[in-house]
Amino acid sequence: MSAITRIIDKIGIVGTIVGSFSCAMCFPAAASLGAAIGLGFLSQWEGLFVQWLIPIFASVALLATLAGWFSHRQWQRTLLGSIGPVLALVGVFGLTHHFLDKDLARVIFYTGLVVMFLVSIWDMVNPANRRCATDGCETPAPRS
């Protein structure tokens, strides 16, 4: 994964998590953590964060993960990196558009945040390396 893609991925993840810190009505556990670290002033922009910023940052993280696949060609890493942003998007849209129960939407959103955070830590500890050439993978000769 290139340095630009990794930076954009981290920006998307941090933006989604910090955005959830401002939403006391939607995500009380994240908002209480945000208030504890001094981000309580963000609550005045709760509507902006829930309607726009969280979906934008989660989409940025998802697109950066999908773009990273073109450089490392590891479908397992791409799949794990995509689960978190997709869950966060389903949770936030389920809450704002009322197609999910409020408690279920929160659980899905929090699960997405945790998965995004854990995959981000994993990516920092064990960065992706290219497994295949861009034109395809060579298969080993069969053993006789």
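Indices start at 1 and increase along the chain as displayed.
Cβ atoms here come from the backbone N, Cα and C positions, even for glycine.
Copied over from Swiss-Prot:
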- C23, C26: Hg(2+) binding site (BINDING)
- C23 to S: Loss of activity (MUTAGEN)
- C26 to S: Loss of activity (MUTAGEN)
- H72 to E: Slight decrease in activity (MUTAGEN)
- H97 to E: No change in activity (MUTAGEN)
- H98 to E: No change in activity (MUTAGEN)
- C132 to S: No change in activity (MUTAGEN)
- C137 to S: Slight decrease in activity (MUTAGEN)
Original post:
In the structure shown, with every protein chain counted, which of the mutagenesis positions H72, H97, H98 has the densest set of Cβ atoms within 10 angstroms of its Cβ?
Top reply: H72
Original post:
Counting across all protein chains shown, how many other Cβ atoms sit within 10 Å of the Cβ of C23 (mutagenesis position)?
Top reply: 24
**OP:** Can you see whether DSSP assigns H98 (mutagenesis position) to helix, strand or coil?
**Re:** coil
Original post:
For C26 (mutagenesis position), which residues in the same chain are close in space, meaning a Cβ under 8 Å from its Cβ, but six or more apart along the sequence?
Top reply: S20, E46, V50, V92, L95, R106
Original post:
Where H97 (mutagenesis position) and C23 (mutagenesis position) are concerned, what is their Cα separation in Å, rounded?
Top reply: 16
Original post:
Should H72 (mutagenesis position) be counted as helix, strand, or coil on the basis of DSSP?
Top reply: helix
**OP:** Looking only at C-alpha atoms, tell me how far H98 (mutagenesis position) is from C23 (mutagenesis position), rounded to the nearest Å.
**Re:** 16
